[in-house]
Amino acid sequence: MENQYQRIVSATAREDSQARRSKPLFLNAWSQTSSVDFEVLRSISAPDPQVEVENRALRDKVRYLEAKLQQHKDLLSQIHATSARMQQASSLLAESRPPTPPAVQSHHILTPPSSEICAPAQNPQILDYKIISAPDDADAIEIRLAAESLNSLSTSADSDRLEICLGDENHQQSNHHNSQQQYRISNGIKRDGSSESADTPLQFIKRRKLQEIQLQEEIPRQNIKLPAKPQVKARNGSFTDLNKGQQQNMDNVMVSIGPNNTCVPASVFENINWSVCSLATRKLLVTIFDRETLATHSMTGKPSPAFKDQDKPLKRMLDPGKIQDIIFAVTHKCNASEKEVRNAITTKCADENKMMKIQNVKRRSSGIKHEKENII
C-alpha cells in the first residue's frame, strides 16, 4: 500500500484534470436572509454615539491629567535645582566667611569702689566699660556700645565728642594728666577715667568744650588727634548740637545743571520734586536768583503784549545763560516742553513782582501809621 501511495503522489496529472481544477466553483444556494438581518449587522458594527462621547471625554481627561502631572514634575525639578544651588552658595559663604567670635553678654559685675575704668577694647566700634555710681555702691553698670548704638548716638545732642568723667570737676582737671586709660572711638566719642579716693564722692559729669582754643590745648596734653568740632548752642542750660558741619559740607558740593555750567548745591538739586515741571522750575529760579532780582527782571526783557498801551518801565533781562541751563535741566528731568518751562519762569517773575509791590504798600502804610502816632 505504501508503494501505491508513493506512486500516486509521484504520478503526473493529466491535462483534463488540471483544467477541471482551474475552473471556478459555482454554488447554487437558496437562503432566507432579510433586511432585518442587515440592520442587526449595522447596529453591531456602528458604535453608540453616547459611548463615543464618553470615550472622548475620558481621553480628554487623561490628557489633562498627564499635562498637570508633567507641570508638577517640572516644578519639582526646578525647586530641587534651586535648593541645591542655595545650599551650594550657603556652603561656599560659610567656607569663605571668617570665624565669628562668641557674643559677649551684658551682665553685672561686682567691683570694689576703688577700681579703675576697664581698659579699652580692641575693636574701635564696640566699647565695653563700667561706670561706678557711688563710692559705697559695689554694683557697677556695664554698658555696651555697639555699632548700632553709636549710629543712634551720633544724632543726639550729647553724642558728638562726649566726655564721661568720674570725680569732681575741679579734681578731674587736676588729675587729668595722671589718667592713663583714655581712648577715643572713631566717631569722636571718648572717655576719661581716673581713680578717686573713698572720701571724694563720684559724680557722672558730661562736659563739652565750646571753643576751638580749648580743643587746641587738649591736643598736646592728650596726644590725640580730634576732628574739628561744630558749634554748640546752649538753650535753657542744656547744650544742643546744631550739626551744621555736615550740611555745610553738602552745600559746598555744587552740581552743574546745563551746558553753560550753571551750578546749584547738590543738596538742593537732589531734593527737587521733578514730577511737577512748574515746581522744579520755581525751585531752580529761587536757588540761582534772589527774590529781588526775580521781581525786577523778566525772562526776555521785552514788554508784555498785554501792557503795550501802558507806560510801564521795562524790566531787565535775566541772565540768558542761566535761563538756558534751567530750561535744559527741567526739560530733561521732567520730560516737559520748553514752552512750559518758559511759562513757569514768566509766571514766577510776575508773582515775585506782585509780592514786592504788596510788601512796599505794607511798609508805606505802616510808616504812615507810625508818623500819625508820633504826631499825636
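Glycine is treated like the rest: Cβ placed from N, Cα and C.
Original residues only.
Pulled from Swiss-Prot, these are the features on record:
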DOMAIN    258-356  domain 'BEN'
MUTAGEN   SER304 to Ala  Partial loss of DNA-binding and transcriptional repressor activity
MUTAGEN   LYS315 to Ala  Complete loss of DNA-binding
MUTAGEN   ARG342 to Ala  Complete loss of DNA-binding
MUTAGEN   ASP351 to Ala  Partial loss of DNA-binding and significant decrease in transcriptional repressor activity. Complete loss of repressor activity; when associated with A-354
MUTAGEN   LYS354 to Ala  Significant loss of DNA-binding and transcriptional repressor activity. Complete loss of repressor activity; when associated with A-351
Exercise. Do me a favour and check the Cα-Cα span between ASP351 (mutagenesis position) and ARG342 (mutagenesis position); whole Å is fine.
Key: 14
Quiz item: According to DSSP, which kind of secondary structure is LYS354 (mutagenesis position) found in, if we only use helix, strand and coil?
Solution: helix
Self-check item: Chain-internal residues, separated by at least six, CB under 8 A from LYS315 (mutagenesis position)
Solution: THR296, HIS297, SER298, GLY301, CYS349
Quiz item: Over all shown protein chains, what is the count of other CB atoms within 10 A of the CB belonging to LYS354 (mutagenesis position)?
Solution: 11
Quiz item: In DSSP terms, helix, strand or coil for ARG342 (mutagenesis position)?
Solution: helix
Quiz prompt | Cα distance (Å, whole number) from SER304 (mutagenesis position) to ARG342 (mutagenesis position) | solution = 14
Self-check item: Inter-residue C-alpha distance, SER304 (mutagenesis position) and LYS354 (mutagenesis position) (nearest angstrom)
Solution: 15
Practice problem: Grab the pLDDT values for the domain 'BEN' (258-356) and give me their mean, rounded. | Solution: 88
Quiz item: Using DSSP and three states only, what is SER304 (mutagenesis position)?
Solution: coil
Quiz item: How many other Cβ atoms sit within 10 Å of the Cβ of ASP351 (mutagenesis position)?
Solution: 14
Quiz prompt | In three-state DSSP terms, the structure that LYS315 (mutagenesis position) belongs to | solution = coil
